[in-house]
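Input: a single structure, listed below in structure tokens.
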Amino acid sequence: MPQHLVPHTGTGKRTTIEDFEIGRFLGRGKYGLVYLAREQSSKLVVALKVLYKSYIKSERVEGQVRRELDIHLNVRHINIIRLYTWFQDETRVFLVLEVAPYGELYQRLQQFGKFPLPVVSKIIRDVAQAIQYLHRKNIFHRDLKAENILICKGKETKEHTDAHNSDDSISVHEHELVRMAHYTYKIADFGWSVHHPTHGGRRRTQCGTLDYLPPEVMLGQSYDKACDIWSLGALCYELICGTAPFYHDEIKITRQNIANVEYSFTKDFSPASKDFIQRMLIRSPEARISIEDILRHPFLRQTDHRSKVPK
């Protein structure tokens, strides 16, 4: 990123919206809009997230936005979307972000319904690596879900590409699904993230999305980084079968399911994936599998990504 692109509080040339060519609309975020843009001097293509100060103030989330900027600007990992810089004018705050050319994981989940196990293995491994990095920096993410994971180009060997392209037995839809095992998946949103400077520290703030909330957060109890382990388990479950593990049309029952850890497996799950999820979705935070053991689990060590498309 060009050196002159610095936060408005830093040194050097002050970044303004005039430094960018604004392209197509990419989507709507929690507190603003996202556009494709190009920084004019470097020609670097970025995602420009626009937050409106009036809305931030009306929602009383000034502190949350400041925390998001502070945390996101100071993390750097292959599985985390890069926040290059941010700046502001009288009415807006602008975040200059790495582009994710293949969009949100949630959009792909809506498109395909569910994913083959090797694809899920790749997604969860990438996300778990990012969580391991964050936890080592005493950062709790607190809002892991498909909407907050973006898809970028990964490393696909020529052998894989040739094999996929030469296989006339699969449709374009199936071909794209198989390719998903070779993309790179990155955490994108740090709106609910928090830095806890004390190792092993605990918090009580309720946040996140109900379907992924661990019991201790939902019930307003103190919690620690193990909250992200539970959410990772709920995400893994949803990617495999297409439905969150504790979901019910009635919110009251969803809450009961979470509190009692009541869920069941469909035929989509392998023995390894069942064991993997069961080790994360445990009522007691202290009993949940560690992020290091997650990355060593057999389910995340699958190497055959040329799987059949789920029916």
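If you go along the chain as it appears here, the first residue is 1 and each next one adds 1.
Cβ coordinates come from backbone N, Cα and C, glycine included.
None of the listed substitutions appears in this model.
The annotation domain 'Protein kinase' is assigned in Swiss-Prot to 20-300.
Counting Cβ atoms from all protein chains shown, Lys49 (ATP binding site) has 24 others lying within 10 Å of its own Cβ. What Swiss-Prot lists as ATP binding site is Lys49, and the listing cites sequence analysis.
If you look up Swiss-Prot, you'll see Asp143 marked as active site, proton acceptor, on the strength of sequence analysis.
Record note (Swiss-Prot) on the mutagenesis of Ser171 to Ala: No effect on autophosphorylation. The number of other CB atoms found within 10 A of the CB of Ser171 (mutagenesis position), across every protein chain shown, is 10.
For the mutagenesis of Thr205 to Ala, Swiss-Prot gives this note: Loss of autophosphorylation. The structure shown keeps the original residue.
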Euclidean distance between Cα atoms of Lys49 (ATP binding site) and Asp143 (active site, proton acceptor), Å: 19
Residue pair Lys49 (ATP binding site), Ser171 (mutagenesis position) - Cα distance, angstrom, rounded: 35
Three-state secondary structure, which DSSP defines for Asp143 (active site, proton acceptor): coil
Averaged pLDDT, computed only over the residues in the domain 'Protein kinase' (20-300): 89
